[in-house]
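Novice: I am attaching a structure below and will ask some questions about it afterwards.
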Amino acid sequence: MKFCLYCCHCYIVICGKATHYYKSSKATSNLKSSNRVLMRNPMSPSEQHSQHNSTLAASPFVSNVSAARTQQSLPTDAQNDRLQQPWNRTNTATSPYQSLANSPLIQKLQANIMTPHQPSANSNSNSNSITGNVVNDNNLLASMSKNSMFGSTIPSTLRKVSLQREYKDSVDGVVRDEDNDEDVHNNGDAAANANNDRESKLGHNGPLTTTTLTTTTTATQLDVSELSAIERLRLWRFDALMQHMYRTAEYIADKVYNISNDPDDAFWLGQVYYNNNQYVRAVELITRNNLDGVNILCRYLLGLSFVKLQRFDDALDVIGEYNPFSEDPSTTAANTMSNNGNNSNTSQPVTDGGIKMESSLCFLRGKIYFAQNNFNKARDAFREAILVDIKNFEAFEMLLSKNLLTPQEEWDLFDSLDFKEFGEDKEIMKNLYKINLSKYINTEDITKSNEILAKDYKLADNVDVVRSKVDICYTQCKFNECLELCETVLENDEFNTNILPAYIGCLYELSNKNKLFLLSHRLAETFPKSAITWFSVATYYMSLDRISEAQKYYSKSSILDPSFAAAWLGFAHTYALEGEQDQALTAYSTASRFFPGMHLPKLFLGMQFMAMNSLNLAESYFVLAYDICPNDPLVLNEMGVMYFKKNEFVKAKKYLKKALEVVKDLDPSSRTTISIQLNLGHTYRKLNENEIAIKCFRCVLEKNDKNSEIHCSLGYLYLKTKKLQKAIDHLHKSLYLKPNNSSATALLKNALELNVTLSLDASHPLIDKSNLMSQASKDKASLNKKRSSLTYDPVNMAKRLRTQKEIFDQNNKALRKGGHDSKTGSNNADDDFDADMELE
């Protein structure tokens, strides 16, 4: 059922045919009077905007339901008089979400609203009909109008106009005149024929599927034909503003303000100036008539304009240094006593469902303090903004993204928020807020919230849910998994600024220089004035060890966005790598002041002082970092190293064991895990717990066999425990992996010298091996002797034969004399031969 734009008769579209129904003039007049929509003017004498209202209070879509309902019970004269009263545009008895329901930015769809395409209900009938659902007062009908900018969200007869316009465009020769009813029938037939022709051209041979869009004009909807000229101009202005046609919006808004002289109309004209970057004109408009003193919306807009003009002191003068709407303690006590006394007249202020202006002003105050580098007051203002209205998510995000709160303070603030204001949406909103908190603590709770959002609310592919997983992986040094998650998001949103910093960090950690180069090149072409662009370029040069170029672009990135923490830390790192300690300390100190809730600048300050051998100063900064984030393995590792250098090995072991406990779920091949294991092994070595130290090193060696330092450390421990062969093997392996390892070279030299000079036990493997080798040598020598005796030398043989002949002759002479020592003489001769042979 539709209402004709030019008459109050209604018609029903059935299969492309328009069936017309007549209404009596009396019924028509009653329809006009009962469905009259009254534009709200909160600046009327009966009510003005308060800090509990939002800009919805000045929206042209706000209606007065109760006033329209009470008009039916009034006499005609009294009813007309009431319509003329300016204060009739306001009624505080309506639902606090009434204006929100009527806003074009809100979509309220019932589950039983029919979809645009459904099969015909009666296939036997020549005209297939679809029964439409009747929409209640607070419900909106889904619209698939191609001519409507707002689609299914528009809650007024602006949708009716667009629907009729679409219908008029779809047929030829359709003319509607309230004076000629027959034209409607003819045009209905023409519409049916046109639809049939169009379907035949498209090749549809089956039954036609049509859609019946039924709207009922109620007191909560806008009927353009029932609005006054000024109200229609306001709708025109609003629609032009929503479509970013600022010249049209400015032209109409200026006329509306001149006609009405209403501060709300001045506010919307100022909005047009503000959105068109004409901030000076917005300031002149509001200050010329002192509108900031009578309209809180104009005051807020004036403060925004001053901020855009970087006139922060003027902006602070407009909105105040403190929240003027904060309750006085005495007033709060009085209200508490009256509530305890069951005072029925005491009630909470009724809001319109939008973000309260009080919260918006607190947020703007925080932005001003943040721009002035007054971070403590900025933190307090942002915290007050989110506590005043939990719907002000931007204030909550500023506290987290700008590192104004420590991880524990973030969770404390989250626990203090009252999510009951969201009603039935409490669960989803609580989880959506939780996934933005710090990942250094309560990681299990955040992981559980991610699972709930993915399973119960089908948000597994949502950017913020994936970003939460990215932050968890990056914090736990799971760079490969983090890189995969980042790439899934960047496939659909290539330049997502929330994902790019972690993605760039993963590329650097994994030494993926090619992807880092391509990303930096695309960013430089697309966003040459973005801080993330030059951060990526600087990180690429850092991966190439071109420190001077990296320093240049880190500086440029920090200038473009002074609140970009990663750029500040990278800029300070370049000075530290170049050995410029003073400049590095200055840069780290600046980052520590800019980001009071971040522990990394304090950690790096401690590392710089430790490199300068100022262990007491290093300890003080490490303690500050530990107080902010006690579960960061980097902090615990550096504290262990610091106490190791102070020869306090018991304390060093305490912090390193705690760090090892924290990184048990981290990637075992990450540099963080390896460093902690190595440092803990050296600590055990200093405490003469060599076996535990060896186990510690071998545990890492199972995960990373290509680390030269691990082999060097194991070689030293085996050398200390007199296991020379294992020591020499590991030291050789260390030098194979890193030939310029001076420690391994020195240790190997000592091991080889010790292997020569050290007296070993009889049971030592080297002794057993030596005995086996010596026995084999003797056997070989004996065999060689036997072989050498078989060699033929004529000269020697002649001498030996001559000698033997002489001996033989002497023996014969002795035998002739009857001597009895022939045997003995023979034996002595054999001994002398053997002796000669041995000497040879």
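Placement of Cβ uses the backbone N, Cα and C atoms for every residue, glycine included.
Just so you know, the substitutions we noted aren't modelled in this structure.
According to Swiss-Prot, the protein carries these features:
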{"type": "MUTAGEN", "residues": "S44 to A", "note": "Abolishes phosphorylation; when associated with A-59; A-95; A-103; A-115 and A-406"}
{"type": "MUTAGEN", "residues": "S59 to A", "note": "Abolishes phosphorylation; when associated with A-44; A-95; A-103; A-115 and A-406"}
{"type": "MUTAGEN", "residues": "S95 to A", "note": "Abolishes phosphorylation; when associated with A-44; A-59; A-103; A-115 and A-406"}
{"type": "MUTAGEN", "residues": "S103 to A", "note": "Abolishes phosphorylation; when associated with A-44; A-59; A-95; A-115 and A-406"}
{"type": "MUTAGEN", "residues": "T115 to A", "note": "Abolishes phosphorylation; when associated with A-44; A-59; A-95; A-103 and A-406"}
{"type": "MUTAGEN", "residues": "T406 to A", "note": "Abolishes phosphorylation; when associated with A-44; A-59; A-95; A-103 and A-115"}
{"type": "MUTAGEN", "residues": "C482 to Y", "note": "In CDC16-264; G2/M cell cycle arrest at 36 degrees Celsius"}
{"type": "MUTAGEN", "residues": "S530 to P", "note": "In CDC16-183; G2/M cell cycle arrest at 37 degrees Celsius"}
{"type": "MUTAGEN", "residues": "S557 to F", "note": "In CDC16-1; G2/M cell cycle arrest at 36 degrees Celsius"}
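Map the listed features onto the structure and describe their local environment.
Specialist: T406 (mutagenesis position) has a Cβ environment of 19 other Cβ atoms inside 10 Å. DSSP assigns T406 (mutagenesis position) to coil in the three-state reduction, outside any helix or strand.
Counting only residues at least six positions away in the same chain, the Cβ atoms of V470, C473, Y474, A502, C506 sit under 8 Å from the Cβ of C482 (mutagenesis position).
DSSP assigns S530 (mutagenesis position) to coil in the three-state reduction, placing it in neither a helix nor a strand.
Within the same chain, the residues at least 6 positions away from S557 (mutagenesis position) whose Cβ sits under 8 Å from its Cβ are A531, I532, T533, W534, F535, A538, F564, A567, G570, F571, listed in sequence order.
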Novice: How far is it from T406 (mutagenesis position) to S530 (mutagenesis position), counting Cα to Cα, in Å?
Specialist: 27
Novice: With Cβ-Cβ distance below 8 Å and at least 6 positions apart along the chain, what are the contacts of S530 (mutagenesis position)? List them in sequence order.
Specialist: T497, L523, L560
